[in-house]
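Here is the structure we will look at.
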Amino acid sequence: MMPPWLLARTLIMALFFSCLTPGSLNPCIEVVPNITYQCMDQKLSKVPDDIPSSTKNIDLSFNPLKILKSYSFSNFSELQWLDLSRCEIETIEDKAWHGLHHLSNLILTGNPIQSFSPGSFSGLTSLENLVAVETKLASLESFPIGQLITLKKLNVAHNFIHSCKLPAYFSNLTNLVHVDLSYNYIQTITVNDLQFLRENPQVNLSLDMSLNPIDFIQDQAFQGIKLHELTLRGNFNSSNIMKTCLQNLAGLHVHRLILGEFKDERNLEIFEPSIMEGLCDVTIDEFRLTYTNDFSDDIVKFHCLANVSAMSLAGVSIKYLEDVPKHFKWQSLSIIRCQLKQFPTLDLPFLKSLTLTMNKGSISFKKVALPSLSYLDLSRNALSFSGCCSYSDLGTNSLRHLDLSFNGAIIMSANFMGLEELQHLDFQHSTLKRVTEFSAFLSLEKLLYLDISYTNTKIDFDGIFLGLTSLNTLKMAGNSFKDNTLSNVFANTTNLTFLDLSKCQLEQISWGVFDTLHRLQLLNMSHNNLLFLDSSHYNQLYSLSTLDCSFNRIETSKGILQHFPKSLAFFNLTNNSVACICEHQKFLQWVKEQKQFLVNVEQMTCATPVEMNTSLVLDFNNSTCYMYKTIISVSVVSVIVVSTVAFLIYHFYFHLILIAGCKKYSRGESIYDAFVIYSSQNEDWVRNELVKNLEEGVPRFHLCLHYRDFIPGVAIAANIIQEGFHKSRKVIVVVSRHFIQSRWCIFEYEIAQTWQFLSSRSGIIFIVLEKVEKSLLRQQVELYRLLSRNTYLEWEDNPLGRHIFWRRLKNALLDGKASNPEQTAEEEQETATWT
């Protein structure tokens, strides 16, 4: 019987191995389940057995497979793409590809294959692309691919092939369209080498012979041969050899001929114009010249290419292109990465397409005369335009495509008059000037595509897009709007399906901006400064499927979120400043409920409060809000009650003291004739004028002044009430600008009103010391009303005015004053003496 400990170990091991799935030991990476597997550089010596039979794509590159044995891939009947690059394969046995009836792409790059058997490629009945670069292949004759009747592209570059002779089995490859023989050791091309092409004129083959050290092409080697494309780049060591070889291309009919060199590999120091004379006997539809040094500016020497339909110059050191003969029948001209010092002067009646891009150096646009031009690409040149754009600039009214992107300053001076056929217009990353001063696009009713992204445009004119009734794509990212508010500029573009407003510094959206865009499908509002998500802006977008509001500062929603269009399928709200607080509970709950169309909702994080920073929005717990609401409600009610009681006590405290004082002093005599309320700014006038004339004059009055009569150690408010109001018959209010602006003076005045009401007598005398603006006076409504309805004294600093002022003031103070015989006699005596 098995010992217990041994039985336990056995069961544990059995359980462990039973949990392992077949794929758990597979070193390959599952890119697409059951479809694509990445097994690169896993030190595999054979094809893994546990890859699913349904696999269509396998990358086995950089594994030491050494030998491909028969039936190596028989388990992968659905395989379509196979990469065996640099697997050290030396031998391919017969039937190695057995069962791969659907394989269309096979890559054997970098394998030192020593020899091929006749059946090395048997079974590949659907192969279309075969790459055998760096496989030590010595000739096409020894390459057994005659049975690959579906083959379209053959790449045998960078091998040891010395002859370009196309074997007889090529007649079986009726679908072959491209053969790459570049970077081999082919030095000569003879008549017999291309006999297959001569006997099969129906073959439309592209042949790449670049980087072969060709020094001789036999006369009539290409006579009667038809090719789709012939590439001869970096083949010739001297101009004379190149000229002779090109002359021996006579009789060739080629759709596209590519000559020249490579950017980093130059054999010819000087490209002499006479070289091109060798092409006069070659029928060429399209010609391309690449990376040549010291190229002649005399384009007339291209007379052998006068009848080509397309001319292309790429990386050519040409500095001027002018005086191109009008009889040249070029329909397409491309000038890419050249070194032009000025814009080409062109007058070509047949030219339909002009591409001038990535020129090395800044140039200014010049007017051209191209009546047939329909396509114009002038992008990435640092071009400057002093005026754009109209028929007079281009000399054509057939233009449909205009690309002026990635240039310098473009001054808009016309509204495309004569260019009404335009359908595509691109200004991105150029600086547009004056584009908002008028309706620059008014004539472009047929325009379908407009890109003004990153053009330093500040949109402050709602009519900027007037006339664009057919526009379906509008890109305007990286610009700005007046007051950072998206204004109603889309009223006329009712056919828009794509609108990009990203990085426009937008903070607000005007009401009804999108209401006419019923066909809009994609709206990009990302990378702006929007604070709220307002669904009412989008409820008229009946066709909207994608809305991107990511990278804004959105904290919460505004309004009812159910207003989003039913067609909306993708909505991106990531990277916003979402506030995960109970105040925004409805918005947070809505986010949780809309997982089906919110993009990357599981990555949405909270920005505030601080304790929830970087927390996931989906983790916000709504239940805590109910508890908080109860606590907050009780707290708020308590605070309101306490605050109300405190406010009432504070507000009426002094009035209560005043009432109590009135009862206390109601039967006693007043000590003072008047209590003076004034601003400290007017104290000089009170001391030098008021006190001097009333207390030292005739009759004498006794005034209550705070700086003299208030009791030290007692609160100011208590002194005002007890010493000022309760012991005075009247109150003198000295009104001035500073008085109205002083909160303390206004407080004293309000207490005086209460005192007057409680004493049931007219005891307040107003003195307007200086002219006070009505606007300032209206700030104190009650004071303004009293001054409007009651008589007051105005101080006038002149003899007559002073005399009247003091007489009226003394009469007002005498009103209600009890008579004192001794004081009256004394005053009469002083009066007589004074008289």
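Quick reminder: no glycine exception, Cβ is built from N, Cα and C everywhere.
Here the original residues stay in place, and none of the substitutions has been built in.
The model shown is predicted, which means the values in this text are computed figures rather than measured ones.
As recorded in Swiss-Prot, the features of this protein are as follows:
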VARIANT   Asp94 to Asn  In strain: KK/HLJ
VARIANT   Asp219 to Gly  In strain: SEA/GNJ
VARIANT   Thr516 to Ala  In strain: LP/J
DOMAIN    576-627  domain 'LRRCT'
VARIANT   Glu593 to Asp  In strain: A/J, BALB/cJ, P/J, SODL/EI, SEA/GNJ, NZW/LACJ and VM/DK
VARIANT   Asn600 to Ile  In strain: KK/HLJ
DOMAIN    670-813  domain 'TIR'
VARIANT   Pro712 to His  In Lps-tolerant mice
VARIANT   Arg761 to His  In strain: A/J, BALB/cJ, SODL/EI, SEA/GNJ, NZW/LACJ and VM/DK
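Shown here: features listed in Swiss-Prot, placed on the structure.
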residue: Asp94; record: variant position; CB count, 10 Å: 15
residue: Asp219; record: variant position; CB count, 10 Å: 13
residue: Thr516; record: variant position; CB count, 10 Å: 17
residue: Glu593; record: variant position; CB count, 10 Å: 10
residue: Asn600; record: variant position; CB count, 10 Å: 11
residue: Pro712; record: variant position; CB count, 10 Å: 5
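The domain 'TIR' (670-813): residue composition by secondary structure is 80 helix, 23 strand, 41 coil, according to DSSP. For Asn600 (variant position), the nearest neighbour among the variant positions Asp94, Asp219, Glu593, Pro712, judged by Cα separation, is Glu593.
Summarised as a single figure, the pLDDT of the domain 'LRRCT' (576-627) averages 88. Ranking the variant positions Asp94, Asp219, Thr516, Glu593 by Cα distance from Pro712 (variant position) puts Glu593 first. Across the fold, the C-alpha of Thr516 (variant position) and the C-alpha of Asp219 (variant position) stand 70 Å from each other. The DSSP breakdown of the domain 'LRRCT' (576-627) into helical (H, G, I), extended (E, B) and coil residues amounts to 26 helix, 9 strand, 17 coil.
In this structure, the C-alpha atom of Asp219 (variant position) lies 42 angstrom from that of Asp94 (variant position). A Cα-Cα distance of 60 Å separates Glu593 (variant position) from Asp94 (variant position).
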